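**Student:** Take a look at the following structure, please.
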Amino acid sequence: MSKIKTHSTGSKRTVPFYKLPPPVPLPPLPPPDPTRYFSTEKYIALSKDEKFKFDDYDVNDETLKKVVLNEIGKCPDIWSSRSQAAIMEHYPIVATETYRRTGLLLSIKSLKQIYKCGKDNLRNRLRVAIVSKRLTPAQVEAYMWRWEFYGFIRYYRDYTQRWEADLLKDLDVVLGLEARRASKNMEKVDSGELMEPMEPMDSTMDEMCVEEEPYEETGSNWSDPAPEPSQSKSQSPEAKYPQAYLLPEADEVYNPDDFYQEEHESASNAMYRIAFSQQYGGGGSPAVQKPVTFSAQPAPAPVREAPSPVVENVSSSSFTPKPPAMINNFGEEMNQITYQAIRIAREQPERLKLLRKALFDVVLAFDQKEYADVGDLYRDLAQKNS
């Protein structure tokens, strides 16, 4: 596997791809209106007034979402700190600045809803790019620019760097397990225990691709826009993009179309993708990775530089490398959980959505807090869903 996120600039210094200038200018957003003014003190007072009604949040207003994400990006304490006091202190600033730009005065609940949906979609797409598509860092960045909201929440990747590094570590473990399975199967074939080679199992990889449960929005669309009517369905991708930046389509472990409309791109997203190859490719864009194949030889130990430090108030014990044996045992236990979940889903299909949400909520809760016991976890989940 390749290094996670650095780009050589011709000197010893490297810059993460996500911190390079955008390949093309971002779409313009409404500027602040000097005739609109709303003090944060007044906003805080209204927030405490139960009778005051804030403006409704239109889940289909994409410009509003982008403005909110853009304003949150100007308040690092919201996205780089786990201090709830610091976070809540800055939301009134985001609300009043959003009002100056859109004329809409949103509640803190609506602002947090927009922010959570943006973060969840960002992580989902990163997981698809890193784990399912197994792209290089440059290809991950090009892939992310296909999403029209990426430029307005790109800053959050400062916070996801450790998480992205952990994804790659887990991927290395899975690839090593698959290679060892293939090696053992070949040994059994050679000894006559098996009549023909068995293909590597992909179940462990599938488990790694569980999507985060987004904040539910009726009618909301955070997906890539649908294709323009003039675009021919028979047009080949090669006619639109440089060959070096065509994303792999065959032999994918995970199909992102189950969650997003990724197979189509608007003209603006195509422009982002082409411009990225021209600006960041340096005349020789990294080649698209071929689907991973395995020989009978054990996989070599992966070598990767440690991720660069990020501003994050998290105990270092959270990122202590786990012994391989412990991870292997956990993987086997997850196989059993997956089997039982699928069995229940088949027996009770009408409760599939509820089952999926429950599983996501439990797993993703550990991204938000370091739990000492199961009781705390269940209390938080009960409060969240009450």
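Every residue number used here counts from 1 along the chain in the order it is shown.
Cβ coordinates are placed from backbone N, Cα and C, and glycine is handled just like the others.
Don't look for the substitutions in this one, it keeps the originals.
Below are the features I grabbed from Swiss-Prot:
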type	residues	note
MUTAGEN	Leu20 to Pro	In n111; multivulva phenotype in a lin-15B n2245, lin-52 n771, lin-9 n112, lin-35 n745 or lin-37 n758 mutant background. Increased lin-3 mRNA levels in a lin-35 n745 mutant background as compared to wild-type
MUTAGEN	Val68 to Met	In n2741; temperature-sensitive multivulva phenotype in a lin-15B n2245 or lin-52 n771 mutant background
MUTAGEN	Glu148 to Lys	In n2376; temperature-sensitive multivulva phenotype in a lin-15B n2245 or lin-52 n771 mutant background
MUTAGEN	Arg154 to Cys	In n2378; multivulva phenotype in a lin-15B n2245, lin-52 n771 or lin-36 n766 mutant background
MUTAGEN	Glu164 to Lys	In n2403; temperature-sensitive multivulva phenotype in a lin-15B n2245 or lin-52 n771 mutant background
**Student:** Considering the mutagenesis positions Leu20, Val68, which residue's Cβ sits among the greatest number of other Cβ atoms within 10 Å?
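**Tutor:** When each Cβ's neighbours within 10 Å are tallied, Val68 tops the list.
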**Student:** To the nearest Å, how far is the Cα of Glu148 (mutagenesis position) from the Cα of Glu164 (mutagenesis position)?
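**Tutor:** For Glu148 (mutagenesis position) versus Glu164 (mutagenesis position), the Cα atoms are 21 Å apart.
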**Student:** If you compare CA-to-CA distances from Glu164 (mutagenesis position) to each of the mutagenesis positions Leu20, Val68, Arg154, which comes out shortest?
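**Tutor:** The smallest Cα gap between Glu164 (mutagenesis position) and any of the mutagenesis positions is with Arg154.
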**Student:** Count the Cβ atoms, other than its own, that fall within 10 Å of the Cβ of Glu148 (mutagenesis position), considering every protein chain shown.
**Tutor:** 19
**Student:** Could you say whether, by DSSP, Leu20 (mutagenesis position) belongs to a helix, a strand or a coil region?
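**Tutor:** DSSP call for Leu20 (mutagenesis position): coil, neither helix nor strand.
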**Student:** Measuring Cα to Cα, how many angstrom lie between Leu20 (mutagenesis position) and Arg154 (mutagenesis position)?
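**Tutor:** Checking the Cα atoms of Leu20 (mutagenesis position) and Arg154 (mutagenesis position) gives a distance of 11 Å.
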**Student:** What is the interatomic distance between the Cα atoms of Arg154 (mutagenesis position) and Val68 (mutagenesis position), given in whole Å?
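**Tutor:** For Arg154 (mutagenesis position) versus Val68 (mutagenesis position), the Cα atoms are 13 Å apart.
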